[in-house]
Amino acid sequence: MAATLTGSGIALGFSCSAKFSKRASSSSNRRCIKMSVSVEEKTKKFTLQKSEEAFNAAKNLMPGGVNSPVRAFKSVGGQPVVMDSAKGSRIRDIDGNEYIDYVGSWGPAIIGHADDEVLAALAETMKKGTSFGAPCLLENVLAEMVISAVPSIEMVRFVNSGTEACMGVLRLARAFTGKQKFIKFEGCYHGHANSFLVKAGSGVATLGLPDSPGVPKAATSDTLTAPYNDIAAVEKLFEANKGEIAAIILEPVVGNSGFITPKPEFIEGIRRITKDNGALLIFDEVMTGFRLAYGGAQEYFGITPDLTTLGKIIGGGLPVGAYGGRRDIMEMVAPAGPMYQAGTLSGNPLAMTAGIHTLKRLSQPGTYEYLDKITKELTNGILEAGKKTGHAMCGGYISGMFGFFFTEGPVYDFSDAKKSDTEKFGKFFRGMLEEGVYLAPSQFEAGFTSLAHTSEDIQFTIAAAEKVLSRL
């Protein structure tokens, strides 16, 4: 079966002769034009020959052939795919295969790839220069948008990645409280800084590593860990480390151990415990920020942390990160205060431009209702396909974020997630790839929908899932 929707889409009676289908080229165009399909398109064989050649060359140039481990397909097997272009809900590889994309550049592409308005705005900004190393007015605009949207943020500092945001916010929490220890949760990923690489999720979980060589013991000696959704374990840590804990940092919805939601009593309890013990609560919303709701997970759950990290969506697909929170805390950041942090490309005009135009689109009425609708349809459809074909599966969604596991469930923490049949997931992933659907190449990563995804995309994906599952 061809991975292009030109070939795979025959069952639905749709095809597209252009490089990208019309429904992929504009998020506002919700229709796919019915067209005739050539014999060549119908019989086109799925191949990754060019990807294989490119990847083999890359392995001599970059460690493992990639610049981020999960891209090497270590946990799913098969040939890593080398991508060429993307538009709307579609991504195309160098062999010409086109896929419905549920990775979305790992979250940023919430309005769809290569949005025309964002590209036009970037073109205008580039005429003025790509980076100044000095303040620009666009920083003010995006900062005002973030502050008005996110309940906890009264001041914000822009950086260049989610990792950098988490590094900065932890240093700030320690500076403000005068304490050194902090709590993170097993399977939660907060970037690759030394202090966080303890029982981490994301690519670390994908490779089956408890942590990373090269991290000094001293760097993690103040890192305390607890199982996610276990409030009793958190209380015990505070009891055993009285007056020493600066902060708790968590993904309010876990996306780096797969998709795991918090129990209501857990997230409420964390807020209470930090207040009672003079510790700060940090929400790592690099993934959930502007995705679960315009104000992020904190708006969705009605829990306001002291500090928040952001990334992905606020850069509209360009490298970006941010941390922000209460004014009295943020005023400790240099040059307003003594806590030093800096960056050559922080607040650069290109990332600010893409972020501004992405947030403008997300602020429109009906945005999150639409994301919720299509993601519900997708998640329920895949789980129903699993039920029909006799596979133990569980999963869930919130707005434009979803996930599923090959286990009976429920999944409340990383230890539950590890019960998933990862070998079966790998087979499912490879089968879906051949059917023209690109999922995250790891059982331990959440999936994402976008405003560019259509009902036809969702129905195609569900049909493909049932087809693949019936063969497993």
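Don't overthink the numbers, they just go from 1 along the chain as shown.
In case you wondered, yes, glycine gets a Cβ from its N, Cα and C as well.
Quoted from Swiss-Prot, the note on mutagenesis experiment R92 to K is: In gsa2-1; suppression of enf1 mutant pleiotropic developmental phenotypes; when associated with S-162. Where Swiss-Prot documents G162 to S as a mutagenesis experiment, the accompanying text is: In gsa2-1; suppression of enf1 mutant pleiotropic developmental phenotypes; when associated with K-92.
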G162 (mutagenesis position) to R92 (mutagenesis position): how many Å between their Cα atoms?
26
Cβ neighbours within 10 Å, counted over all protein chains: which one of the mutagenesis positions R92, G162 has the most?
G162
Using DSSP, would you call G162 (mutagenesis position) helix, strand or coil?
helix
